[in-house]
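**Q** Pasting in a structure now, in structure tokens, and then I'll have a few things to ask.
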Amino acid sequence: MTATVLLEVPFSARGDRIPDAVAELRTREPIRKVRTITGAEAWLVSSYALCTQVLEDRRFSMKETAAAGAPRLNALTVPPEVVNNMGNIADAGLRKAVMKAITPKAPGLEQFLRDTANSLLDNLITEGAPADLRNDFADPLATALHCKVLGIPQEDGPKLFRSLSIAFMSSADPIPAAKINWDRDIEYMAGILENPNITTGLMGELSRLRKDPAYSHVSDELFATIGVTFFGAGVISTGSFLTTALISLIQRPQLRNLLHEKPELIPAGVEELLRINLSFADGLPRLATADIQVGDVLVRKGELVLVLLEGANFDPEHFPNPGSIELDRPNPTSHLAFGRGQHFCPGSALGRRHAQIGIEALLKKMPGVDLAVPIDQLVWRTRFQRRIPERLPVLW
């Protein structure tokens, strides 16, 4: 008897086209055993129905994926307890304060985003084409936004950003540099909490709560961790999404022209760009804490399950004509780009506004934006938790 050869994930590092294997799996085997880069076996779910089942069932735990001996999607780049960061925040009684601080409705925040986007684009126009929309627009805009929301100096953003190229690696083996960067960034945020000049944003609020006797049970480590994780996860998610959204938009000149002519349609456009977004390179990992029936498979306690977002978001059973961007879908926000259930992304509203304002500013300044190289010449980062091109060269 020959052993079954397991499919290896991820299928592709490219964020501009969905692998053919996704549709085939969703049709034939919406739950299928695969092998991760660590050599561990996992169940890959690829239909909308099964993906939502796993994300909404609390017996599939994100926290337990970091447990000692658990099958791994990839090596941890943060301390194990940080995997359950939002759970730790809620347990400490800090969720309300954090959510209030990261709303895009904070006074002056949207104008700050517009001003920053316009300034970045003006610099690119002054320098002339070709311009790099990832390194000189999407990522700096995301970095500036999160410095503003955190209430930390803008000049500190690039230093913190440099940690992310290692923090979000997808490696089979431990990454020594990740701990070095983590310890340095924690030390930075601890210093921010002690800085009397930091009075605004999330860190200003955490600094006040840290001195409140009602929060004496919360460790300084957790207060600092909130700052580090919010910056890291927020910047990498918003920056990579805007980058891949711009690629999708450039590939669809009719949509680009429509959103330029009718900017009021940009929110609907962003929702569809979120749905077809391929920036999340690996399936969302969950560990079964009980035996659970998923489709035709009984997932056993202790087994790893991977939720394939592009499988769900391109499922024609839920989104007819899934490869087409349709601004009048009846269920526009039911995609899983921000997850689902207890780990739904807390920064979803902020991420939407970042993309909406960034795209609106770009189309005003560069209405004819186009790739400056053939799309197959884009170099996609490999072994990374996000699908991003190293550069996004454009002309206009």
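Cβ atoms are placed via backbone N, Cα and C, with glycine included.
Don't look for the substitutions in this one, it keeps the originals.
Per Swiss-Prot, substrate binding site is recorded for T77, N85, M86, S237, K301, Q385. Per Swiss-Prot, the feature heme binding site maps to R286, H343, C345. In Swiss-Prot, the entry for mutagenesis A233 to G states: Has little effect on the heme conformation but significantly alters the environment of the heme and the affinity for azoles. The structure shown retains the original residue. For the published mutagenesis S237 to A, Swiss-Prot gives the following note: Has little effect on the heme conformation but significantly alters the environment of the heme and the affinity for azoles. S279 to A appears in Swiss-Prot as a published mutagenesis result, with the remark: Has little effect. Among the mutagenesis experiments that Swiss-Prot reports, F338 to H is described with the note: No significant change. Here the residue is the original one, but Swiss-Prot notes a mutagenesis experiment at this spot, P346 to I: Considerable effects on the heme macrocycle conformation. Mutant leads to a more planar heme conformation. Where Swiss-Prot documents R386 to I as a mutagenesis experiment, the accompanying text is: No significant change.
Let's see these features in context: how buried, what's close, how far.
**A** Within 10 Å of the C-beta of Q385 (substrate binding site) we count 23 further C-beta atoms, all protein chains included.
Neighbours of C345 (heme binding site), defined as other CB atoms within 10 A of its CB across all chains, total 16.
According to its DSSP assignment, A233 (mutagenesis position) is helical.
Long-range Cβ neighbours of S237 (mutagenesis position) (same chain, at least 6 residues apart, Cβ-Cβ under 8 Å): S279, C345, G347, G351, R386.
Take the CB of S279 (mutagenesis position) and look out to 10 A: across all protein chains shown you find 23 other CB atoms.
In the three-state DSSP scheme, F338 (mutagenesis position) falls into the coil class. Summarising the environment of F338 (mutagenesis position), the number of other Cβ atoms within 10 Å of its Cβ, over all protein chains shown, is 18.
Taking a C-beta cut-off of under 8 Å and a sequence gap of six or more, P346 (mutagenesis position) has these contacts in its own chain: M86, V98, M99, I102.
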**Q** Given the heme site residues R286, H343, C345, which other residues of that chain have a Cβ within 8 Å of the mean position of their Cβ atoms, reported in sequence order?
**A** L55, M62, L284, G339, R340, G341, Q342, F344
**Q** Round to the nearest Å and give the CA-to-CA distance linking A233 (mutagenesis position) with R286 (heme binding site).
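**A** R286 (heme binding site) has its Cα 18 Å from the Cα of A233 (mutagenesis position).
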**Q** At the level of the C-alpha atoms, what whole-angstrom distance separates K301 (substrate binding site) and R286 (heme binding site)?
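**A** Answer for this pair: 11 Å between alpha carbons.
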**Q** Where the distance is taken from Cα to Cα, which of the binding-site residues T77, N85, Q385 turns out closest to H343 (heme binding site)?
**A** N85
**Q** When you measure from the Cβ of M86 (substrate binding site), how many other Cβ atoms are you left with inside 10 Å?
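**A** Its Cβ has 19 other Cβ atoms within 10 Å.
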**Q** Pop the Cα-Cα gap between F338 (mutagenesis position) and T77 (substrate binding site) into the table, whole Å please.
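**A** Rounded to the nearest whole number, the Cα-Cα distance is 21 Å.
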**Q** For R286 (heme binding site), what is the secondary structure state per DSSP, taken as helix, strand or coil?
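**A** DSSP assigns R286 (heme binding site) to strand.
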